[in-house]
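These notes are about the structure you will find just below.
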Amino acid sequence: METPLKAPEGSLGSYNEPSSCTSEQDAAAQGLVSPGDEILYQLYQPLEACDNKCYCKKCCYHCQMCFLNKGLGIWYERKGRRRRTPKKTKAHSSSASDKSISTRTGNSQPEKKQKKTLETALETIGGPGR
């Protein structure tokens with residue numbers, strides 16, 4: 001013979017007690033709503049999105065979700081990634097390729113020619129003063 005399983009004495013309680021998932025209207029209809037039960041009902045309410053955009057003190061403490069989001073600044077929603085700016089058009093890079101190498105690199109060769117001409121000019125003048 002098998003014995004039926006008994007629930008432990010410290011389990012969820014008797015079946016006569018209203019559960020936390022019953023609605024407030026059901027609890028009010030039963031007449032079992034006390035201030036403590038109402039607070040517990042509000043505490044165990046599921047976190048639902050709140051459409052209120054106000055950040056005043058009253059609205060920050062409106063519900064647990066508002067407190068987390070507005071009061072503490074914790075957002076569990078997925079943030080959208082920023083999109084990268086599109087690369088510049090091909091016309092810009094093609095204009096750089098039209099220029100010669102010396103103009104893109106800062107005219108390094110013409111500077112060398114200028115230095116050589118200055119050196120030759122100084123030699124023809126007569127060198128140092130003495």
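Cβ from N, Cα, C; glycine included.
Quoted from Swiss-Prot, the note on mutagenesis experiment Thr3 to Ala is: No effect on P-TEFb binding and Tat phosphorylation; when associated with A-11.
Mutagenesis annotation in Swiss-Prot: Ser11 to Ala, described as No effect on P-TEFb binding and Tat phosphorylation; when associated with A-3; the structure shown retains the original residue.
Where Swiss-Prot documents Thr22 to Ala as a mutagenesis experiment, the accompanying text is: No effect on P-TEFb binding and Tat phosphorylation; when associated with A-23.
Quoted from Swiss-Prot, the note on mutagenesis experiment Ser23 to Ala is: No effect on P-TEFb binding and Tat phosphorylation; when associated with A-22.
Quoted from Swiss-Prot, the note attached to the mutagenesis of Cys59 to Ala states: Complete loss of P-TEFb binding and reduced Tat phosphorylation. Mapped onto three states, the DSSP output places Cys59 (mutagenesis position) in helix. Residue environment of Cys59 (mutagenesis position) contains 16 other Cβ atoms, counted within 10 Å of its Cβ in all protein chains.
In the three-state DSSP classification, Thr85 (mutagenesis position) falls within coil. For the mutagenesis of Thr85 to Ala, Swiss-Prot gives this note: No effect on P-TEFb binding and reduced Tat phosphorylation; when associated with A-89 and A-94. The structure shown keeps the original residue.
Under its mutagenesis entries, Swiss-Prot includes Thr89 to Ala with the note: No effect on P-TEFb binding and reduced Tat phosphorylation; when associated with A-85 and A-94.
Here Swiss-Prot describes Ser94 to Ala as a published mutagenesis experiment; the accompanying note says: No effect on P-TEFb binding and reduced Tat phosphorylation; when associated with A-85 and A-89.
Cα of Thr85 (mutagenesis position) to Cα of Cys59 (mutagenesis position): a distance of 37 Å.
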